[in-house]
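Taken from Swiss-Prot, the feature active site, proton donor covers Glu174, and the record attributes it to sequence analysis. What Swiss-Prot lists as domain 'GH18' is 53-378, and the listing cites sequence analysis. Swiss-Prot gives this note for the published mutagenesis Cys203 to Ser: Increases catalytic activity and chitin binding. Loss of catalytic activity and chitin binding; when associated with S-220 and S-230. Under mutagenesis, Swiss-Prot gives Cys220 to Ser with this note: Loss of catalytic activity. Loss of chitin binding. Loss of catalytic activity and chitin binding; when associated with S-203 and S-230. Recorded in Swiss-Prot as a mutagenesis result, Cys230 to Ser carries the remark: Loss of catalytic activity. Loss of chitin binding. Loss of catalytic activity and chitin binding; when associated with S-203 and S-220.
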Amino acid sequence: MNFTVKYSFLVICLLCCLLSTYVSVIEGHRARPGESRKNPREIIKTFKESGKGIIQGYYPSWVSYNHNLKDLNPNLNVVHMSFAKMDLSYDSIESIVGSPLLFKSLIGLEYIGLNEYFNDAMNLRKARPDIIMLLSLGGETYHPSSFDSALNAVEKIANLVDELGFDGIDVDYEPNGSFDGLNDKEKADFFVQYVTKLREYMCDDKLISISQSSNGALSCIGFNDPKKICMDDEAPYNSKYFNKPDVKKELLRAAQMASAGGAIYLMNNLKDMIDMVFVQTFNYTNSTDSTVMKELYDSYAYYGKKYDYVIIMGFTLMFPSTPFNPNDKMLVKSIGDFVKTENKLNKRADGFGLWSLSSDNAAHNEQLAIEYFVESLH
């Protein structure tokens, strides 16, 4: 009898817990813009008005087993939660609550279940109501099984963003699970269609970020491109620029890579539908000239000013051989001074970002890098 009472009490507690989570999810995430926090667009606007650069970081969901979101560096302004599937599929939020182990297999985020994610996100929101949190899709981890499956998932993604309390979406453009195939027109057209549909389904206050390769805004010169998908004659880093005799050798090499110009077609078609571009500089290796990061930023800044994007130059903590070492104080200051000047002149909020936060395998010091970012941008 005593065992039966205890068992019944346990079942009731479990049902109450599930019901509580269900209600909070159905009503939407409690950390909504309003009395407790600003609209994410208003947060971005305050950075632009002050000329302060945004500091961003990718938080891989799989590190949540050893780390907590609320313990992130207080100087971070934007967090990309990675990675979810571009073609995610689930029947309803209630079904994930009822079977928490489905969260990873259906959504992609590597939490044990929805409750674990929800508590982690709420702790961050309580500690940092000013932080912007985006759900990052795709990347090397999850490229869609088909274009149609990804497009059919957009409405679910928009609902998930709202129900789980994200401030928007980041879409990592690696169509083959790598930087190969960036200049394939069919894949580029799909990406434009995918992001356009996301914008249609998401609330106006939500942000859209796209992640691109380091040389994505340099016109390609290494191969014939009759459709000019990776060229822009009106941009400063066009084919004429690369015919100049004084072009940096490493910048010329970047324009000759197969990934060169991979963002040009996307930005010129998406225009002001997106809000932020994260530049993944870790595809640029085997270089001894780290100064080209200035030109790489400048190539994206042209589109940032044209379409009002925030440009985030990404550093990596993972590879000791990267030419863009986030713990190189002089490099960070040099690029930061240039970015800060542009921000002040143009009322922009361009900044720096990290791949990836809280990684136990980091080759560089996360806290030191963020300290250097703050010193150089603010």
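A Cβ is built for glycine as well, from the same backbone N, Cα and C atoms used for every other residue.
Annotated features taken from Swiss-Prot, shown on the structure.
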residue: Glu174; record: active site, proton donor; Cβ neighbours (10 Å): 24
residue: Cys203; record: mutagenesis position; Cβ neighbours (10 Å): 10
residue: Cys220; record: mutagenesis position; Cβ neighbours (10 Å): 27
residue: Cys230; record: mutagenesis position; Cβ neighbours (10 Å): 28
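Between the alpha carbons (Cα) of Cys203 (mutagenesis position) and Cys220 (mutagenesis position) lies a span of roughly 36 Å. Glu174 (active site, proton donor) falls within neither a helix nor a strand when secondary structure is assigned with DSSP, and so counts as coil. If you average pLDDT over the domain 'GH18' (53-378) in this model, you get 93. When secondary structure is read from DSSP and collapsed to three states, Cys203 (mutagenesis position) falls in the coil class. Rounded to a whole number, the distance between the Cα atoms of Cys220 (mutagenesis position) and Glu174 (active site, proton donor) is 18 Å.
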